[in-house]
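Worksheet: the structure to be examined is printed underneath.
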Amino acid sequence: MSEKPTSIKLVVVGDGAVGKTCLLISYSIRKFPEDYIPTVFDNYVVSLTAGTRQIQLALWDTAGQEEYDQLRPLSYSSASIFLICFSVTSSVSYDNVITKWHPEVIHFAPKVPIILVGTKLDTRNDPAIVKRLTEQGMTVINTAKGEELKNRIKAVKYIECSAKTSENLKTVFDEAVKTVLMNKPQQRSKCALL
């Protein structure tokens, strides 16, 4: 008899347009979506194997826009892990991890592990983006600042990735599954022989 798959609920939060939906779509169907469509709520389920365990990874996408602040926390129930995302080319989204996303997550799910994700890694060295940021008196977020933020919010990991190029994309989800499995007791059969 085969074991029931382990269910993991992964919830992704962060500002609108930081790449949360692209992260999930690129991972789940291995194709980067070229069009931006703001999310209200979406879920995807990915079946995978971790060692000998079958995993049902439920990916919950959330809307980052302010008008969904009252609705979004409804998706936090029974979360196994959170990905708090910011764009490495947006200091506003980086700052909002501290002022909005981390406080919201720990308010509704204080014991659930968090992985901090720096998205849009492929744009960090884009000359046009760097020039635009410089003209606005801003800079890209480097890895050291990401690690500093990880420590500040006590996230278990900080990972930078690109949904567009797939750089470190699989790593984000592998680390999320690994984190949950390390903290989740092995389910045992409820059958006993006397």
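Using N, Cα and C of the backbone, Cβ positions are placed for all residues, glycine too.
According to DSSP, THR21 (Mg(2+) binding site) is assigned to a helical segment. Under the heading GTP binding site, Swiss-Prot lists ALA17, GLY19, LYS20, THR21, CYS22, GLU34, TYR36, THR39, GLY64, LYS120, ASP122, ALA163, LYS164.
Around THR21 (Mg(2+) binding site), taking its Cβ as the centre, 23 other Cβ atoms fall within 10 Å, counting all chains. Residues or ranges marked as Mg(2+) binding site in Swiss-Prot (evidence: experimental evidence): THR21, THR39.
Residue environment of GLN65 (mutagenesis position) contains 14 other Cβ atoms, counted within 10 Å of its Cβ in all protein chains. Quoted from Swiss-Prot, the note on the mutagenesis of GLN65 to Leu is: Constitutively active. Interacts with PAK4 and PAK5.
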*For the binding-site residues LYS20, LYS164, which one has its C-beta crowded by the most other C-beta atoms within 10 angstroms?*
LYS20
*asked:* Between ALA17, CYS22, which of the binding-site residues has its C-beta surrounded by the fewest other C-beta atoms within 10 Å?
replied: ALA17
